[in-house]
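Novice: This is the structure I want to talk about, given as C-alpha coordinates.
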Amino acid sequence: MIKQRTLKRIVQATGVGLHTGKKVTLTLRPAPANTGVIYRRTDLNPPVDFPADAKSVRDTMLCTCLVNEHDVRISTVEHLNAALAGLGIDNIVIEVNAPEIPIMDGSAAPFVYLLLDAGIDELNCAKKFVRIKETVRVEDGDKWAEFKPYNGFSLDFTIDFNHPAIDSSNQRYAMNFSADAFMRQISRARTFGFMRDIEYLQSRGLCLGGSFDCAIVVDDYRVLNEDGLRFEDEFVRHKMLDAIGDLFMCGHNIIGAFTAYKSGHALNNKLLQAVLAKQEAWEYVTFQDDAELPLAFKAPSAVLA
(Lines of atoms letter the chains of each structure in order from A; the text may use other names.)
(Lines give C-alpha, C1' and ligand atoms only; values in the text may rest on other atoms or scores of the structure.)
Protein backbone atom coordinates (compact mmCIF):
# COMPACT_ATOMS: atom_id res chain seq x y z
CA MET A 1 0.00 0.00 0.00
CA ILE A 2 1.22 3.50 -0.87
CA LYS A 3 0.95 5.29 2.46
CA GLN A 4 0.19 8.84 3.56
CA ARG A 5 3.16 10.92 4.71
CA THR A 6 3.76 13.26 7.61
CA LEU A 7 6.84 14.47 9.53
CA LYS A 8 8.85 12.45 12.05
CA ARG A 9 9.37 15.38 14.43
CA ILE A 10 8.57 19.03 15.04
CA VAL A 11 10.93 21.53 13.39
CA GLN A 12 11.16 25.30 13.63
CA ALA A 13 12.72 28.13 11.64
CA THR A 14 12.61 31.91 11.60
CA GLY A 15 12.43 34.26 8.67
CA VAL A 16 11.09 37.63 7.59
CA GLY A 17 7.51 38.39 6.54
CA LEU A 18 7.31 39.77 3.00
CA HIS A 19 4.52 42.18 3.93
CA THR A 20 5.53 43.37 7.39
CA GLY A 21 9.30 42.97 7.24
CA LYS A 22 9.08 41.54 10.77
CA LYS A 23 10.57 38.33 12.16
CA VAL A 24 8.27 35.31 11.86
CA THR A 25 8.66 31.97 13.65
CA LEU A 26 7.52 28.98 11.59
CA THR A 27 6.78 25.63 13.28
CA LEU A 28 6.04 22.45 11.31
CA ARG A 29 4.24 19.69 13.24
CA PRO A 30 3.48 16.05 12.38
CA ALA A 31 -0.23 15.25 12.03
CA PRO A 32 -2.30 12.03 12.06
CA ALA A 33 -3.63 10.34 8.92
CA ASN A 34 -6.40 12.20 7.06
CA THR A 35 -5.65 15.51 8.81
CA GLY A 36 -4.59 17.14 5.56
CA VAL A 37 -2.52 20.32 5.28
CA ILE A 38 -3.47 22.85 7.98
CA TYR A 39 -2.02 26.36 8.22
CA ARG A 40 -2.43 27.92 11.68
CA ARG A 41 -2.00 31.48 12.95
CA THR A 42 -0.92 31.40 16.59
CA ASP A 43 -0.71 35.21 16.80
CA LEU A 44 -4.51 35.22 17.13
CA ASN A 45 -6.35 34.28 20.33
CA PRO A 46 -7.67 31.66 19.99
CA PRO A 47 -5.42 30.40 17.14
CA VAL A 48 -7.13 30.18 13.73
CA ASP A 49 -6.76 27.17 11.40
CA PHE A 50 -6.79 27.42 7.60
CA PRO A 51 -7.08 24.00 5.93
CA ALA A 52 -5.57 23.96 2.42
CA ASP A 53 -8.61 24.25 0.17
CA ALA A 54 -8.88 25.51 -3.42
CA LYS A 55 -12.01 27.51 -2.55
CA SER A 56 -10.24 29.42 0.26
CA VAL A 57 -7.46 30.77 -1.98
CA ARG A 58 -7.21 34.49 -2.74
CA ASP A 59 -4.56 35.90 -5.03
CA THR A 60 -3.18 39.30 -4.16
CA MET A 61 -0.59 41.34 -6.03
CA LEU A 62 2.14 40.09 -3.70
CA CYS A 63 1.19 36.53 -2.80
CA THR A 64 -1.36 33.77 -2.34
CA CYS A 65 -3.53 33.86 0.78
CA LEU A 66 -5.94 31.47 2.44
CA VAL A 67 -9.05 33.27 3.72
CA ASN A 68 -11.69 31.88 6.09
CA GLU A 69 -15.42 32.68 6.36
CA HIS A 70 -14.69 35.58 8.76
CA ASP A 71 -12.31 37.15 6.19
CA VAL A 72 -9.28 36.34 8.37
CA ARG A 73 -6.30 35.43 6.20
CA ILE A 74 -2.88 33.85 6.20
CA SER A 75 -0.53 35.08 3.47
CA THR A 76 2.43 33.89 1.39
CA VAL A 77 1.60 30.18 1.56
CA GLU A 78 2.54 29.30 -2.03
CA HIS A 79 6.23 28.35 -1.76
CA LEU A 80 5.80 26.20 1.35
CA ASN A 81 2.80 24.54 -0.31
CA ALA A 82 5.02 23.74 -3.32
CA ALA A 83 7.59 22.10 -1.01
CA LEU A 84 4.82 19.97 0.54
CA ALA A 85 3.69 18.92 -2.95
CA GLY A 86 7.26 18.20 -4.00
CA LEU A 87 7.84 15.83 -1.08
CA GLY A 88 4.30 14.44 -1.08
CA ILE A 89 3.44 15.50 2.49
CA ASP A 90 -0.23 14.67 3.11
CA ASN A 91 -0.62 15.59 6.78
CA ILE A 92 0.99 18.53 8.56
CA VAL A 93 0.17 21.47 10.83
CA ILE A 94 2.03 24.65 9.91
CA GLU A 95 2.12 27.30 12.64
CA VAL A 96 3.22 30.93 12.35
CA ASN A 97 3.12 33.65 15.01
CA ALA A 98 2.24 36.21 12.32
CA PRO A 99 -0.26 36.82 9.50
CA GLU A 100 2.13 35.30 6.94
CA ILE A 101 4.56 32.50 6.19
CA PRO A 102 8.16 33.86 6.09
CA ILE A 103 9.43 34.54 2.56
CA MET A 104 12.89 32.97 3.27
CA ASP A 105 14.98 33.29 0.05
CA GLY A 106 11.93 33.58 -2.25
CA SER A 107 12.10 29.93 -3.32
CA ALA A 108 10.89 26.61 -1.89
CA ALA A 109 14.39 25.28 -1.11
CA PRO A 110 14.56 26.42 2.57
CA PHE A 111 11.23 24.69 3.19
CA VAL A 112 12.46 21.51 1.47
CA TYR A 113 15.53 21.47 3.73
CA LEU A 114 13.35 22.03 6.80
CA LEU A 115 11.00 19.18 5.84
CA LEU A 116 13.92 16.84 5.17
CA ASP A 117 15.44 17.83 8.51
CA ALA A 118 12.17 16.87 10.22
CA GLY A 119 12.23 13.52 8.43
CA ILE A 120 9.34 11.98 6.52
CA ASP A 121 7.21 9.38 8.27
CA GLU A 122 4.76 6.99 6.59
CA LEU A 123 1.37 6.48 8.23
CA ASN A 124 -0.57 3.23 8.08
CA CYS A 125 -3.26 4.67 5.83
CA ALA A 126 -3.59 4.74 2.03
CA LYS A 127 -2.48 7.93 0.27
CA LYS A 128 -5.21 9.42 -1.92
CA PHE A 129 -4.32 10.93 -5.29
CA VAL A 130 -6.54 13.01 -7.57
CA ARG A 131 -6.47 11.39 -11.02
CA ILE A 132 -7.56 13.46 -14.03
CA LYS A 133 -10.04 11.57 -16.25
CA GLU A 134 -11.06 14.28 -18.74
CA THR A 135 -9.43 17.37 -20.24
CA VAL A 136 -10.31 20.58 -18.40
CA ARG A 137 -9.17 23.99 -19.65
CA VAL A 138 -9.61 27.54 -18.38
CA GLU A 139 -8.78 30.79 -20.17
CA ASP A 140 -8.38 34.47 -19.36
CA GLY A 141 -7.80 36.54 -22.49
CA ASP A 142 -4.73 35.02 -24.16
CA LYS A 143 -3.71 33.19 -20.95
CA TRP A 144 -4.76 29.58 -20.41
CA ALA A 145 -4.12 26.48 -18.31
CA GLU A 146 -5.31 22.92 -18.73
CA PHE A 147 -5.17 19.40 -17.35
CA LYS A 148 -5.29 16.25 -19.47
CA PRO A 149 -5.32 12.59 -18.41
CA TYR A 150 -1.78 11.18 -18.04
CA ASN A 151 -0.33 8.35 -15.98
CA GLY A 152 2.10 10.50 -14.01
CA PHE A 153 2.44 14.22 -13.35
CA SER A 154 3.90 16.32 -16.16
CA LEU A 155 4.17 20.09 -16.32
CA ASP A 156 4.73 22.33 -19.36
CA PHE A 157 4.80 26.07 -18.65
CA THR A 158 5.38 29.01 -21.00
CA ILE A 159 5.82 32.65 -19.99
CA ASP A 160 5.91 35.65 -22.33
CA PHE A 161 8.03 38.34 -20.72
CA ASN A 162 9.43 40.98 -23.02
CA HIS A 163 12.51 41.92 -21.01
CA PRO A 164 16.23 42.10 -21.94
CA ALA A 165 17.14 39.91 -18.93
CA ILE A 166 14.95 37.05 -20.16
CA ASP A 167 16.16 35.40 -23.35
CA SER A 168 13.35 34.19 -25.64
CA SER A 169 14.76 30.65 -25.46
CA ASN A 170 14.30 30.63 -21.66
CA GLN A 171 10.54 31.25 -21.58
CA ARG A 172 9.34 27.63 -21.61
CA TYR A 173 10.05 24.79 -19.20
CA ALA A 174 8.69 21.24 -19.26
CA MET A 175 9.35 18.32 -16.93
CA ASN A 176 8.06 15.00 -15.71
CA PHE A 177 7.52 15.55 -12.01
CA SER A 178 9.28 13.54 -9.30
CA ALA A 179 10.46 14.52 -5.83
CA ASP A 180 14.07 14.36 -7.05
CA ALA A 181 13.33 16.50 -10.13
CA PHE A 182 11.42 19.01 -8.00
CA MET A 183 14.26 19.35 -5.50
CA ARG A 184 17.00 19.66 -8.15
CA GLN A 185 15.30 21.60 -10.92
CA ILE A 186 12.48 23.64 -9.39
CA SER A 187 12.73 24.19 -5.62
CA ARG A 188 15.63 26.70 -5.80
CA ALA A 189 13.99 29.02 -8.36
CA ARG A 190 13.19 32.36 -6.71
CA THR A 191 10.31 34.76 -7.10
CA PHE A 192 11.02 37.97 -9.01
CA GLY A 193 9.93 41.57 -9.21
CA PHE A 194 10.76 45.01 -10.58
CA MET A 195 12.82 47.38 -8.43
CA ARG A 196 10.37 50.21 -9.20
CA ASP A 197 7.39 48.12 -8.00
CA ILE A 198 9.16 47.17 -4.77
CA GLU A 199 10.13 50.81 -4.11
CA TYR A 200 6.57 51.98 -4.81
CA LEU A 201 5.02 49.34 -2.52
CA GLN A 202 7.49 50.11 0.26
CA SER A 203 6.69 53.82 -0.03
CA ARG A 204 3.09 52.82 0.80
CA GLY A 205 4.12 50.65 3.76
CA LEU A 206 3.78 47.39 1.83
CA CYS A 207 6.29 44.67 0.89
CA LEU A 208 8.52 45.82 3.76
CA GLY A 209 10.36 42.47 3.74
CA GLY A 210 11.15 42.69 0.03
CA SER A 211 14.89 42.71 -0.71
CA PHE A 212 17.65 41.15 -2.79
CA ASP A 213 17.75 38.36 -0.18
CA CYS A 214 14.31 37.03 -1.08
CA ALA A 215 13.77 37.70 -4.78
CA ILE A 216 15.32 38.23 -8.18
CA VAL A 217 15.12 42.00 -8.64
CA VAL A 218 15.23 43.53 -12.12
CA ASP A 219 15.19 47.04 -13.53
CA ASP A 220 14.27 47.79 -17.15
CA TYR A 221 17.47 46.24 -18.46
CA ARG A 222 19.05 43.66 -16.21
CA VAL A 223 19.06 41.50 -13.09
CA LEU A 224 20.28 43.62 -10.16
CA ASN A 225 21.22 40.80 -7.75
CA GLU A 226 25.02 40.59 -7.36
CA ASP A 227 25.03 36.81 -7.68
CA GLY A 228 22.80 36.82 -10.77
CA LEU A 229 20.47 33.93 -11.55
CA ARG A 230 20.55 30.36 -10.20
CA PHE A 231 19.35 29.05 -13.59
CA GLU A 232 19.31 30.78 -17.00
CA ASP A 233 15.55 30.13 -17.06
CA GLU A 234 14.92 30.80 -13.36
CA PHE A 235 11.89 33.00 -14.12
CA VAL A 236 9.83 30.27 -15.83
CA ARG A 237 11.05 27.63 -13.35
CA HIS A 238 9.67 29.78 -10.54
CA LYS A 239 6.32 30.07 -12.33
CA MET A 240 6.28 26.26 -12.43
CA LEU A 241 7.12 26.16 -8.71
CA ASP A 242 4.15 28.47 -8.09
CA ALA A 243 1.89 26.19 -10.16
CA ILE A 244 2.98 23.08 -8.23
CA GLY A 245 2.06 24.85 -4.98
CA ASP A 246 -1.22 26.20 -6.37
CA LEU A 247 -2.35 22.79 -7.65
CA PHE A 248 -1.60 21.15 -4.27
CA MET A 249 -4.22 23.39 -2.63
CA CYS A 250 -6.61 20.44 -2.96
CA GLY A 251 -4.37 18.63 -0.44
CA HIS A 252 -3.56 15.77 -2.82
CA ASN A 253 -0.91 15.06 -5.43
CA ILE A 254 -2.47 15.09 -8.91
CA ILE A 255 -2.04 12.43 -11.60
CA GLY A 256 -2.35 14.22 -14.94
CA ALA A 257 -0.64 16.48 -17.49
CA PHE A 258 -0.63 20.22 -16.73
CA THR A 259 0.07 22.74 -19.49
CA ALA A 260 -0.07 26.51 -19.10
CA TYR A 261 0.59 29.67 -21.11
CA LYS A 262 1.14 32.93 -19.19
CA SER A 263 -0.76 31.52 -16.22
CA GLY A 264 -0.43 32.74 -12.65
CA HIS A 265 -1.79 31.97 -9.18
CA ALA A 266 -5.36 33.07 -9.99
CA LEU A 267 -5.66 31.07 -13.22
CA ASN A 268 -3.96 28.01 -11.71
CA ASN A 269 -6.53 28.11 -8.90
CA LYS A 270 -9.37 28.62 -11.40
CA LEU A 271 -8.22 25.45 -13.20
CA LEU A 272 -8.05 23.45 -9.97
CA GLN A 273 -11.54 24.59 -8.98
CA ALA A 274 -12.87 23.83 -12.49
CA VAL A 275 -11.49 20.27 -12.27
CA LEU A 276 -12.91 19.64 -8.80
CA ALA A 277 -16.32 21.08 -9.76
CA LYS A 278 -16.67 18.66 -12.70
CA GLN A 279 -17.26 15.30 -11.00
CA GLU A 280 -16.72 13.22 -14.14
CA ALA A 281 -13.32 14.89 -14.81
CA TRP A 282 -11.48 13.33 -11.86
CA GLU A 283 -11.46 10.57 -9.26
CA TYR A 284 -9.68 9.69 -6.03
CA VAL A 285 -7.31 6.73 -6.39
CA THR A 286 -5.15 4.74 -3.98
CA PHE A 287 -2.46 2.19 -4.79
CA GLN A 288 -2.08 -1.15 -3.04
CA ASP A 289 1.12 -2.03 -4.85
CA ASP A 290 4.24 0.06 -5.44
CA ALA A 291 4.42 -1.38 -8.97
CA GLU A 292 1.11 0.32 -9.89
CA LEU A 293 2.25 3.77 -8.74
CA PRO A 294 3.18 6.25 -11.50
CA LEU A 295 6.94 6.87 -11.56
CA ALA A 296 6.32 10.53 -10.67
CA PHE A 297 5.41 9.56 -7.12
CA LYS A 298 7.99 6.90 -6.28
CA ALA A 299 9.63 7.98 -3.03
CA PRO A 300 13.26 9.01 -3.58
CA SER A 301 15.89 7.78 -1.16
CA ALA A 302 16.40 11.32 0.21
CA VAL A 303 12.79 11.57 1.34
CA LEU A 304 12.26 8.32 3.21
CA ALA A 305 15.83 7.78 4.40
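Glycine residues also receive a Cβ, built from the backbone N, Cα and C atoms like all the rest.
Okay, so Swiss-Prot annotates it like this:
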| type | residues | note |
| --- | --- | --- |
| ACT_SITE | H265 | active site, proton donor |
| BINDING | H79, H238, D242 | Zn(2+) binding site |
| MUTAGEN | H19 to Q | 90-fold decrease in activity |
| MUTAGEN | E78 to A | 700-fold decrease in activity |
| MUTAGEN | H79 to Q | 1200-fold decrease in activity |
| MUTAGEN | H265 to A | 3800-fold decrease in activity |
| VARIANT | F50 to S | In ASMB2/3; reduced activity |
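In the displayed structure, how are the listed features positioned relative to their neighbours?
Specialist: The DSSP secondary structure for H265 (mutagenesis position) is helix.
Just so you know, the Cβ of H238 (Zn(2+) binding site) picks up 28 other Cβ atoms within 10 Å once every protein chain is counted.
DSSP classifies H19 (mutagenesis position) as coil under the three-state reduction. Summarising the environment of H19 (mutagenesis position), the number of other Cβ atoms within 10 Å of its Cβ, over all protein chains shown, is 22.
Counting every protein chain shown, 25 other Cβ atoms lie within 10 Å of the Cβ of E78 (mutagenesis position).
In this structure, H79 (mutagenesis position) is part of a helix by DSSP.
Annotation for H265 (mutagenesis position): same-chain Cβ neighbours under 8 Å, separated by at least 6 residues, are V57, D59, T64, E78, D242, D246.
All protein chains considered, the CB of F50 (variant position) has 20 other CB atoms within 10 Å.
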Novice: Using only C-alpha positions, which one of H19, F50, H79 is spatially nearest H238 (Zn(2+) binding site)? These are the recorded positions in the record.
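Specialist: Ranked by Cα distance from H238 (Zn(2+) binding site), first place goes to H79.
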Novice: Any idea what the Cα distance is from H79 (mutagenesis position) over to H19 (mutagenesis position), rounded to a whole Å?
Specialist: 15
Novice: For the C-alpha pair, I'd like the distance in angstrom between F50 (variant position) and H19 (mutagenesis position), rounded off.
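Specialist: That separation, Cα to Cα, works out to 19 Å.
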Novice: For D242 (Zn(2+) binding site), just give me the three-state DSSP call.
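Specialist: DSSP assigns D242 (Zn(2+) binding site) to helix.
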Novice: Identify all same-chain residues not among H79, H238, D242 whose C-beta atom falls within 8 angstroms of the centroid of the Zn(2+) site's C-beta atoms; report them in sequence order.
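Specialist: Along the chain, the qualifying residues are E78, A82, G106, S107, A108, A189, R190, T191, K239, M240, L241, G245.
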Novice: Counting Cβ neighbours within 10 Å across all chains shown, tell me which of the recorded positions H79, D242 comes out on top.
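Specialist: Answer returned by the neighbour count: H79.
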